[in-house]
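According to Swiss-Prot:
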type    : residues             : note
MUTAGEN : Asn30 to Ala         : Increases sensitivity towards tryptase. Decreases cell surface expression; when associated with A-222
MUTAGEN : His135 to Tyr        : Slight reduction in ligand-mediated receptor activation
MUTAGEN : Gly157 to Cys or Met : Severe reduction in ligand-mediated receptor activation
MUTAGEN : Tyr210 to Leu        : No defect in ligand-mediated receptor activation
MUTAGEN : Asn222 to Gln        : No defect in ligand-mediated receptor activation
MUTAGEN : His227 to Ala        : No defect in ligand-mediated receptor activation
MUTAGEN : Asp228 to Ala or Asn : Severe reduction in ligand-mediated receptor activation
MUTAGEN : Ile327 to Leu        : Slight reduction in ligand-mediated receptor activation
MUTAGEN : Cys361 to Ala        : Loss of palmitoylation; increases surface expression and internalization following trypsin activation, decreases sensitivity and intracellular calcium signaling, increases ERK activation through G(i) subunit alpha
MUTAGEN : Ser363 to Ala        : Reduces receptor desensitization and internalization, activates ERK1/2; when associated with A-366
MUTAGEN : Thr366 to Ala        : Reduces receptor desensitization and internalization, activates ERK1/2; when associated with A-363
Amino acid sequence: MRSPSAAWLLGAAILLAASLSCSGTIQGTNRSSKGRSLIGKVDGTSHVTGKGVTVETVFSVDEFSASVLTGKLTTVFLPIVYTIVFVVGLPSNGMALWVFLFRTKKKHPAVIYMANLALADLLSVIWFPLKIAYHIHGNNWIYGEALCNVLIGFFYGNMYCSILFMTCLSVQRYWVIVNPMGHSRKKANIAIGISLAIWLLILLVTIPLYVVKQTIFIPALNITTCHDVLPEQLLVGDMFNYFLSLAIGVFLFPAFLTASAYVLMIRMLRSSAMDENSEKKRKRAIKLIVTVLAMYLICFTPSNLLLVVHYFLIKSQGQSHVYALYIVALCLSTLNSCIDPFVYYFVSHDFRDHAKNALLCRSVRTVKQMQVSLTSKKHSRKSSSYSSSSTTVKTSY
């Protein structure tokens, strides 16, 4: 199985490169300085705007934060990873969504969940050029407050959307094994209802990201950051409670459901008698389990754990020593947009066929003609075999 292994290798390479970048950043700063997180401290100085001299609330950052904002970790490494995710994720998820919507006739629950997962990835990836440009230009945001809020909202919304839809997909696969004779139309209606509920939930839980002011001007660096620097009071108060609630409610609980579903699935597969066809299904189910667990370990677990640790250190100590690892983990979480199409490949046999036909530029009409031709050939072989056996029987008497 290549996709999980490739994901592990890519994740390991990214972590190695990130650790080197982080060490270089830390060595270039004063180790005795405090406030090792991107906390914006109020600096009540006046600055000249286009309409004259006005006094506004501006912010300053400590030496470590300045080194992170100007270092290669954020200005070189992050845009490289985001570029890879954009180049791979945009066409693969676009094709996946097209296959699910226009090529797949039977809308099973798994197809519905995977289509929503592809849509979530696509809605996140299309904003990546702005994020890439932001980091390349020294973490300087020039696109306005509204676009910054949209970018951050879609960034976190995609991560938690992916977690919830992967959980639904995992539970659904277990339910198919336990109850294979269920009514497909009823299941599809339930899946549509659950998908709509997930989108509504994500919209509601990401509202604070759209409301809170995400851009802050740093006069000392002459840059405007997008989400990288926030006021200290906001970080230790509302943002801590907000991200802690997200980590528990939208990551930890779904992760528990996913793990439970796969443990029960493995038990069911081991206890049931296996013929040749069932053995193939069992192997495909195991591939799905390994792929999903790899996604959780590489993409979701580090970012959510470090997110809680980062904000806890800010709240308890007024500083965070893990910010560099935290932003690398957030960067790794975007790899799910590249891995998800491989999950579709393992889960759905129809998706594999439709994707191959799409890549070979075969129209729906051409595929139907090929299927009819193949069916007629099989039927003719069976007929010739039957007539041959009948002739043999007659001559033996």
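Including glycine, each Cβ sits where the backbone N, Cα and C put it.
Here the original residues are kept at every noted site.
Because the structure is a prediction, the values reported are computed rather than measured.
Between the CA atoms of Ile327 (mutagenesis position) and His227 (mutagenesis position) there is a gap of 11 Å, rounded to the nearest whole number. When Cα-Cα distances from Gly157 (mutagenesis position) are compared across the mutagenesis positions His135, Asn222, His227, Asp228, the shortest belongs to His227. In this structure, His227 (mutagenesis position) belongs to neither helix nor strand by DSSP; it is coil.
All protein chains included, Ile327 (mutagenesis position) registers 22 other Cβ atoms within 10 Å of its own Cβ. With all protein chains in the displayed structure included, the most crowded Cβ environment within 10 Å among the mutagenesis positions Gly157, Tyr210 is that of Gly157.
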